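Here's the structure, in C-alpha coordinates; my notes come after.
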Amino acid sequence: MCSLPRGFEPQAPEDLAQRSLVELREMLKRQERLLRNEKFICKLPDKGKKIFDSFAKLKAAIAECEEVRRKSELFNPVSLDCKLRQKAIAEVDVGTDKAQNSDPILDTSSLVPGCSSVDNIKSSQTSQNQGLGRPTLEGDEETSEVEYTVNKGPASSNRDRVPPSSEASEHHPRHRVSSQAEDTSSSFDNLFIDRLQRITIADQGEQQSEENASTKNLTGLSSGTEKKPHYMEVLEMRAKNPVPQLRKFKTNVLPFRQNDSSSHCQKSGSPISSEERRRRDKQHLDDITAARLLPLHHMPTQLLSIEESLALQKQQKQNYEEMQAKLAAQKLAERLNIKMRSYNPEGESSGRYREVRDEDDDWSSDEF
(Lines of atoms letter the chains of each structure in order from A and count residues from 1; the text may use other names and numbers.)
(Lines give C-alpha, C1' and ligand atoms only; values in the text may rest on other atoms or scores of the structure.)
Protein backbone atom coordinates (compact mmCIF):
# COMPACT_ATOMS: atom_id res chain seq x y z
CA MET A 1 0.00 0.00 0.00
CA CYS A 2 1.47 3.33 -1.05
CA SER A 3 1.64 6.21 1.41
CA LEU A 4 1.92 9.91 0.71
CA PRO A 5 5.39 11.47 1.08
CA ARG A 6 6.14 13.50 4.14
CA GLY A 7 4.69 17.00 4.03
CA PHE A 8 2.06 16.17 1.38
CA GLU A 9 -0.60 14.59 3.61
CA PRO A 10 -4.09 16.13 3.19
CA GLN A 11 -5.06 18.31 6.13
CA ALA A 12 -8.08 17.62 8.30
CA PRO A 13 -11.07 19.95 7.72
CA GLU A 14 -10.96 21.30 11.28
CA ASP A 15 -7.37 22.51 10.84
CA LEU A 16 -8.18 24.75 7.85
CA ALA A 17 -10.04 27.35 9.91
CA GLN A 18 -6.97 27.94 12.09
CA ARG A 19 -4.58 28.35 9.15
CA SER A 20 -3.58 31.67 7.64
CA LEU A 21 -4.05 32.58 3.99
CA VAL A 22 -0.36 32.07 3.19
CA GLU A 23 -0.36 28.59 4.72
CA LEU A 24 -3.52 27.65 2.84
CA ARG A 25 -1.98 28.72 -0.47
CA GLU A 26 1.17 26.75 0.26
CA MET A 27 -0.91 23.64 1.01
CA LEU A 28 -2.87 24.19 -2.22
CA LYS A 29 0.38 24.29 -4.22
CA ARG A 30 1.44 20.98 -2.67
CA GLN A 31 -1.86 19.36 -3.56
CA GLU A 32 -1.58 20.64 -7.14
CA ARG A 33 1.91 19.16 -7.36
CA LEU A 34 0.54 15.80 -6.25
CA LEU A 35 -2.33 15.95 -8.74
CA ARG A 36 0.08 16.57 -11.60
CA ASN A 37 1.86 13.29 -10.81
CA GLU A 38 -0.56 10.95 -12.60
CA LYS A 39 1.55 7.82 -12.11
CA PHE A 40 1.57 8.32 -8.35
CA ILE A 41 -2.21 8.88 -8.25
CA CYS A 42 -2.85 5.72 -10.28
CA LYS A 43 -0.87 3.69 -7.73
CA LEU A 44 -3.04 4.88 -4.82
CA PRO A 45 -5.89 2.57 -3.72
CA ASP A 46 -8.51 5.35 -3.80
CA LYS A 47 -7.13 6.81 -7.06
CA GLY A 48 -6.46 10.17 -5.38
CA LYS A 49 -9.99 10.76 -4.07
CA LYS A 50 -8.74 12.15 -0.75
CA ILE A 51 -6.33 14.46 -2.53
CA PHE A 52 -9.13 15.80 -4.74
CA ASP A 53 -11.36 16.36 -1.70
CA SER A 54 -8.64 18.21 0.20
CA PHE A 55 -7.89 20.27 -2.93
CA ALA A 56 -11.54 21.35 -3.16
CA LYS A 57 -11.70 22.17 0.56
CA LEU A 58 -8.52 24.23 0.36
CA LYS A 59 -9.92 26.19 -2.57
CA ALA A 60 -13.14 26.89 -0.67
CA ALA A 61 -11.22 27.98 2.45
CA ILE A 62 -8.99 30.33 0.43
CA ALA A 63 -12.01 31.86 -1.30
CA GLU A 64 -13.71 32.40 2.07
CA CYS A 65 -10.60 34.05 3.53
CA GLU A 66 -10.28 36.37 0.55
CA GLU A 67 -13.97 37.32 0.79
CA VAL A 68 -13.62 38.11 4.50
CA ARG A 69 -10.54 40.22 3.87
CA ARG A 70 -12.27 42.11 1.05
CA LYS A 71 -15.26 42.89 3.25
CA SER A 72 -13.01 44.01 6.09
CA GLU A 73 -11.20 46.38 3.72
CA LEU A 74 -14.55 47.85 2.63
CA PHE A 75 -15.69 48.46 6.22
CA ASN A 76 -12.29 49.63 7.49
CA PRO A 77 -13.23 53.35 7.88
CA VAL A 78 -16.48 52.46 9.65
CA SER A 79 -14.63 50.18 12.07
CA LEU A 80 -12.16 52.96 12.84
CA ASP A 81 -14.98 55.33 13.75
CA CYS A 82 -16.56 52.64 15.93
CA LYS A 83 -13.25 52.07 17.71
CA LEU A 84 -12.91 55.78 18.38
CA ARG A 85 -16.41 55.93 19.81
CA GLN A 86 -15.74 52.92 22.03
CA LYS A 87 -12.53 54.54 23.23
CA ALA A 88 -14.38 57.75 24.10
CA ILE A 89 -17.09 55.85 25.99
CA ALA A 90 -14.41 53.90 27.88
CA GLU A 91 -12.74 57.16 28.90
CA VAL A 92 -16.08 58.49 30.15
CA ASP A 93 -16.61 55.27 32.15
CA VAL A 94 -13.18 55.68 33.71
CA GLY A 95 -14.16 59.21 34.70
CA THR A 96 -17.34 57.90 36.36
CA ASP A 97 -15.37 55.29 38.29
CA LYS A 98 -13.00 57.96 39.53
CA ALA A 99 -15.95 60.11 40.57
CA GLN A 100 -17.49 57.19 42.49
CA ASN A 101 -14.21 56.36 44.27
CA SER A 102 -13.53 59.98 45.24
CA ASP A 103 -13.97 61.36 48.78
CA PRO A 104 -17.36 62.59 50.09
CA ILE A 105 -15.91 66.07 50.42
CA LEU A 106 -15.39 66.23 46.67
CA ASP A 107 -18.87 64.81 46.10
CA THR A 108 -20.48 67.52 48.21
CA SER A 109 -18.46 70.20 46.53
CA SER A 110 -19.73 68.96 43.15
CA LEU A 111 -23.14 70.39 43.97
CA VAL A 112 -21.79 73.93 43.68
CA PRO A 113 -21.61 75.21 40.08
CA GLY A 114 -18.09 75.25 38.63
CA CYS A 115 -16.80 72.53 41.00
CA SER A 116 -14.21 69.80 40.51
CA SER A 117 -16.62 67.17 39.11
CA VAL A 118 -17.55 69.40 36.20
CA ASP A 119 -13.87 70.20 35.74
CA ASN A 120 -13.10 66.48 35.60
CA ILE A 121 -15.75 66.02 32.90
CA LYS A 122 -14.24 68.90 30.93
CA SER A 123 -10.74 67.45 31.25
CA SER A 124 -12.00 64.05 30.07
CA GLN A 125 -13.66 65.71 27.08
CA THR A 126 -10.46 67.59 26.16
CA SER A 127 -8.38 64.40 26.42
CA GLN A 128 -10.98 62.63 24.30
CA ASN A 129 -10.75 65.32 21.60
CA GLN A 130 -6.95 65.08 21.64
CA GLY A 131 -7.11 61.29 21.23
CA LEU A 132 -9.39 61.66 18.23
CA GLY A 133 -6.99 64.18 16.64
CA ARG A 134 -9.74 65.87 14.54
CA PRO A 135 -11.95 68.32 16.51
CA THR A 136 -14.75 69.98 14.56
CA LEU A 137 -16.92 73.02 15.10
CA GLU A 138 -20.06 70.95 15.48
CA GLY A 139 -18.47 68.77 18.17
CA ASP A 140 -17.32 71.85 20.12
CA GLU A 141 -20.81 73.34 20.00
CA GLU A 142 -22.39 70.10 21.22
CA THR A 143 -19.88 69.69 24.07
CA SER A 144 -20.48 73.30 25.14
CA GLU A 145 -24.23 72.61 25.23
CA VAL A 146 -23.65 69.50 27.33
CA GLU A 147 -21.46 71.44 29.77
CA TYR A 148 -24.13 74.13 30.01
CA THR A 149 -26.82 71.58 30.90
CA VAL A 150 -24.53 69.91 33.45
CA ASN A 151 -23.70 73.22 35.11
CA LYS A 152 -27.32 74.35 35.06
CA GLY A 153 -28.64 71.20 36.71
CA PRO A 154 -26.74 71.39 40.01
CA ALA A 155 -27.29 75.16 40.29
CA SER A 156 -31.06 74.76 40.15
CA SER A 157 -30.95 71.89 42.61
CA ASN A 158 -28.90 74.01 45.04
CA ARG A 159 -31.47 76.79 44.90
CA ASP A 160 -34.32 74.42 45.69
CA ARG A 161 -32.82 72.31 48.42
CA VAL A 162 -29.59 70.97 49.93
CA PRO A 163 -29.28 67.14 50.39
CA PRO A 164 -29.04 66.13 54.04
CA SER A 165 -26.73 63.12 53.59
CA SER A 166 -23.87 61.86 51.39
CA GLU A 167 -26.21 59.53 49.44
CA ALA A 168 -27.74 62.44 47.58
CA SER A 169 -24.30 63.84 46.88
CA GLU A 170 -23.28 60.51 45.31
CA HIS A 171 -26.50 60.24 43.30
CA HIS A 172 -26.11 63.57 41.50
CA PRO A 173 -22.62 63.04 40.00
CA ARG A 174 -23.60 59.57 38.83
CA HIS A 175 -26.66 60.94 37.10
CA ARG A 176 -24.67 63.78 35.54
CA VAL A 177 -21.89 61.49 34.30
CA SER A 178 -24.35 59.01 32.78
CA SER A 179 -26.20 61.82 31.01
CA GLN A 180 -22.81 63.15 29.87
CA ALA A 181 -21.90 59.73 28.38
CA GLU A 182 -25.26 59.49 26.61
CA ASP A 183 -24.88 62.99 25.19
CA THR A 184 -21.35 62.31 23.94
CA SER A 185 -22.39 59.00 22.32
CA SER A 186 -25.36 60.70 20.62
CA SER A 187 -23.09 63.53 19.46
CA PHE A 188 -20.68 61.01 17.95
CA ASP A 189 -23.57 59.27 16.20
CA ASN A 190 -24.79 62.57 14.81
CA LEU A 191 -21.29 63.48 13.60
CA PHE A 192 -20.92 60.10 11.91
CA ILE A 193 -24.32 60.44 10.17
CA ASP A 194 -23.52 63.99 9.04
CA ARG A 195 -20.20 62.90 7.54
CA LEU A 196 -21.86 60.02 5.71
CA GLN A 197 -24.48 62.41 4.32
CA ARG A 198 -21.79 64.80 3.09
CA ILE A 199 -20.22 62.08 0.95
CA THR A 200 -21.34 62.59 -2.66
CA ILE A 201 -20.58 60.71 -5.85
CA ALA A 202 -20.02 62.87 -8.93
CA ASP A 203 -19.13 62.00 -12.51
CA GLN A 204 -15.60 62.57 -13.69
CA GLY A 205 -16.78 64.63 -16.65
CA GLU A 206 -18.76 67.02 -14.46
CA GLN A 207 -15.78 67.43 -12.12
CA GLN A 208 -13.47 68.18 -15.05
CA SER A 209 -15.96 70.68 -16.50
CA GLU A 210 -16.18 72.46 -13.13
CA GLU A 211 -12.39 72.56 -12.86
CA ASN A 212 -12.10 73.92 -16.41
CA ALA A 213 -14.70 76.59 -15.69
CA SER A 214 -12.90 77.64 -12.51
CA THR A 215 -9.56 77.79 -14.32
CA LYS A 216 -11.12 79.86 -17.13
CA ASN A 217 -12.56 82.31 -14.63
CA LEU A 218 -9.22 82.61 -12.87
CA THR A 219 -7.37 83.14 -16.13
CA GLY A 220 -9.93 85.75 -17.21
CA LEU A 221 -9.49 87.68 -13.97
CA SER A 222 -5.72 87.45 -14.12
CA SER A 223 -5.59 88.48 -17.78
CA GLY A 224 -7.64 91.59 -17.01
CA THR A 225 -5.20 92.75 -14.35
CA GLU A 226 -1.80 91.44 -15.53
CA LYS A 227 0.14 92.62 -18.58
CA LYS A 228 0.94 90.46 -21.56
CA PRO A 229 4.22 88.58 -21.34
CA HIS A 230 7.12 89.61 -23.52
CA TYR A 231 7.11 86.49 -25.68
CA MET A 232 3.45 87.10 -26.62
CA GLU A 233 4.32 90.59 -27.82
CA VAL A 234 7.23 89.22 -29.86
CA LEU A 235 4.98 86.60 -31.46
CA GLU A 236 2.38 89.21 -32.39
CA MET A 237 5.03 91.46 -33.94
CA ARG A 238 6.44 88.55 -35.91
CA ALA A 239 2.95 87.67 -37.18
CA LYS A 240 2.46 91.25 -38.39
CA ASN A 241 5.93 91.47 -40.01
CA PRO A 242 6.87 87.98 -41.19
CA VAL A 243 10.47 87.23 -42.20
CA PRO A 244 10.91 85.88 -45.76
CA GLN A 245 11.92 82.25 -45.70
CA LEU A 246 15.25 81.31 -47.24
CA ARG A 247 15.28 78.59 -49.87
CA LYS A 248 16.90 75.33 -48.86
CA PHE A 249 20.05 74.33 -50.70
CA LYS A 250 19.45 71.56 -53.23
CA THR A 251 22.01 69.75 -55.35
CA ASN A 252 21.83 69.79 -59.17
CA VAL A 253 19.64 72.89 -59.15
CA LEU A 254 20.49 76.16 -60.85
CA PRO A 255 20.79 79.22 -58.57
CA PHE A 256 17.57 81.14 -58.07
CA ARG A 257 17.30 84.46 -59.87
CA GLN A 258 14.72 87.17 -59.47
CA ASN A 259 14.69 87.99 -63.18
CA ASP A 260 14.06 84.41 -64.13
CA SER A 261 11.19 84.18 -61.68
CA SER A 262 9.62 87.41 -63.01
CA SER A 263 9.95 86.29 -66.63
CA HIS A 264 8.56 82.91 -65.70
CA CYS A 265 5.58 84.59 -64.07
CA GLN A 266 5.01 86.69 -67.16
CA LYS A 267 5.19 83.65 -69.39
CA SER A 268 2.90 81.68 -67.14
CA GLY A 269 0.20 84.21 -67.79
CA SER A 270 -0.12 83.07 -71.43
CA PRO A 271 -1.58 79.59 -72.09
CA ILE A 272 0.98 76.90 -73.01
CA SER A 273 0.18 73.74 -74.89
CA SER A 274 0.99 70.31 -73.46
CA GLU A 275 3.65 69.61 -76.12
CA GLU A 276 5.43 72.89 -75.35
CA ARG A 277 5.36 72.18 -71.63
CA ARG A 278 6.74 68.68 -72.23
CA ARG A 279 9.54 70.08 -74.39
CA ARG A 280 10.44 72.65 -71.73
CA ASP A 281 10.52 70.01 -69.02
CA LYS A 282 12.80 67.84 -71.13
CA GLN A 283 15.08 70.78 -71.82
CA HIS A 284 15.14 71.61 -68.12
CA LEU A 285 16.16 68.04 -67.28
CA ASP A 286 18.91 68.19 -69.89
CA ASP A 287 20.18 71.43 -68.34
CA ILE A 288 20.31 70.30 -64.73
CA THR A 289 21.61 66.75 -65.19
CA ALA A 290 23.81 64.74 -67.53
CA ALA A 291 21.82 61.53 -67.11
CA ARG A 292 19.79 60.89 -70.22
CA LEU A 293 17.72 57.97 -71.41
CA LEU A 294 19.21 55.67 -74.03
CA PRO A 295 17.59 55.62 -77.48
CA LEU A 296 14.97 52.96 -78.03
CA HIS A 297 16.10 49.74 -79.81
CA HIS A 298 12.59 48.82 -80.86
CA MET A 299 9.55 50.66 -81.95
CA PRO A 300 7.05 51.62 -79.27
CA THR A 301 4.01 49.46 -78.71
CA GLN A 302 1.36 49.47 -81.41
CA LEU A 303 -2.23 48.34 -81.58
CA LEU A 304 -2.61 45.35 -83.95
CA SER A 305 -5.63 43.63 -85.42
CA ILE A 306 -6.58 40.03 -84.62
CA GLU A 307 -5.36 38.68 -87.99
CA GLU A 308 -1.93 40.25 -87.62
CA SER A 309 -1.58 38.99 -84.06
CA LEU A 310 -2.52 35.42 -85.18
CA ALA A 311 0.06 35.51 -87.97
CA LEU A 312 2.75 36.69 -85.54
CA GLN A 313 1.87 33.94 -83.08
CA LYS A 314 2.06 31.24 -85.78
CA GLN A 315 5.43 32.49 -86.95
CA GLN A 316 6.73 32.60 -83.41
CA LYS A 317 5.51 29.04 -82.84
CA GLN A 318 7.22 27.81 -86.01
CA ASN A 319 10.51 29.40 -85.01
CA TYR A 320 10.23 27.83 -81.60
CA GLU A 321 9.62 24.34 -83.04
CA GLU A 322 12.62 24.65 -85.37
CA MET A 323 14.83 25.63 -82.50
CA GLN A 324 13.56 22.68 -80.45
CA ALA A 325 14.31 20.26 -83.36
CA LYS A 326 17.88 21.54 -83.65
CA LEU A 327 18.48 21.11 -79.96
CA ALA A 328 17.03 17.56 -80.02
CA ALA A 329 19.28 16.52 -82.95
CA GLN A 330 22.34 17.92 -81.20
CA LYS A 331 21.56 16.02 -78.00
CA LEU A 332 20.98 12.75 -79.94
CA ALA A 333 24.32 13.08 -81.74
CA GLU A 334 26.10 13.58 -78.44
CA ARG A 335 24.50 10.41 -77.03
CA LEU A 336 25.41 8.23 -80.09
CA ASN A 337 28.98 9.55 -80.08
CA ILE A 338 29.01 10.10 -83.87
CA LYS A 339 32.13 11.86 -85.14
CA MET A 340 32.50 13.25 -88.64
CA ARG A 341 35.98 12.67 -90.12
CA SER A 342 37.53 12.96 -93.61
CA TYR A 343 37.45 9.70 -95.68
CA ASN A 344 40.74 8.64 -97.51
CA PRO A 345 40.52 5.10 -99.13
CA GLU A 346 44.09 5.05 -100.53
CA GLY A 347 45.65 5.62 -97.13
CA GLU A 348 48.53 7.73 -96.00
CA SER A 349 51.23 5.80 -97.99
CA SER A 350 49.70 6.67 -101.32
CA GLY A 351 49.71 10.24 -100.44
CA ARG A 352 53.32 10.17 -99.40
CA TYR A 353 54.32 8.35 -102.57
CA ARG A 354 52.59 10.91 -104.69
CA GLU A 355 54.23 13.71 -102.83
CA VAL A 356 57.70 12.15 -103.28
CA ARG A 357 57.02 11.47 -106.92
CA ASP A 358 56.03 14.99 -107.48
CA GLU A 359 59.27 16.13 -105.92
CA ASP A 360 61.27 13.86 -108.29
CA ASP A 361 59.40 15.29 -111.21
CA ASP A 362 60.28 18.74 -110.03
CA TRP A 363 63.95 17.84 -109.83
CA SER A 364 63.94 16.35 -113.30
CA SER A 365 62.32 19.41 -114.68
CA ASP A 366 64.94 21.54 -113.01
CA GLU A 367 67.79 19.52 -114.55
CA PHE A 368 66.57 20.05 -118.04
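One is the number of the first residue shown, and numbering goes on along the chain from there.
Glycine is no exception: its Cβ is also placed from the backbone N, Cα and C atoms.
Just so you know, the substitutions we noted aren't modelled in this structure.
Sequence-distant neighbours of E32 (mutagenesis position) (same chain, 6+ residues apart, CB-CB distance under 8 A): F55. As a published mutagenesis entry, E32 to K appears in Swiss-Prot alongside the note: Stabilizes the interaction with Pol II.
Swiss-Prot lists R33 to D among its mutagenesis entries, and the accompanying note reads: Markedly reduces the interaction with Pol II. According to DSSP, R33 (mutagenesis position) is assigned to a helical segment.
Taken residue by residue with DSSP, D53 (mutagenesis position) is part of a helix. Listed in Swiss-Prot is the mutagenesis experiment D53 to K, annotated as follows: Stabilizes the interaction with Pol II.
Considering only the mutagenesis positions R33, D53, the Cβ with the fewest other Cβ atoms within 10 Å is that of R33. R33 (mutagenesis position) sits 15 Å from D53 (mutagenesis position), taking the C-alpha atoms as the reference points.
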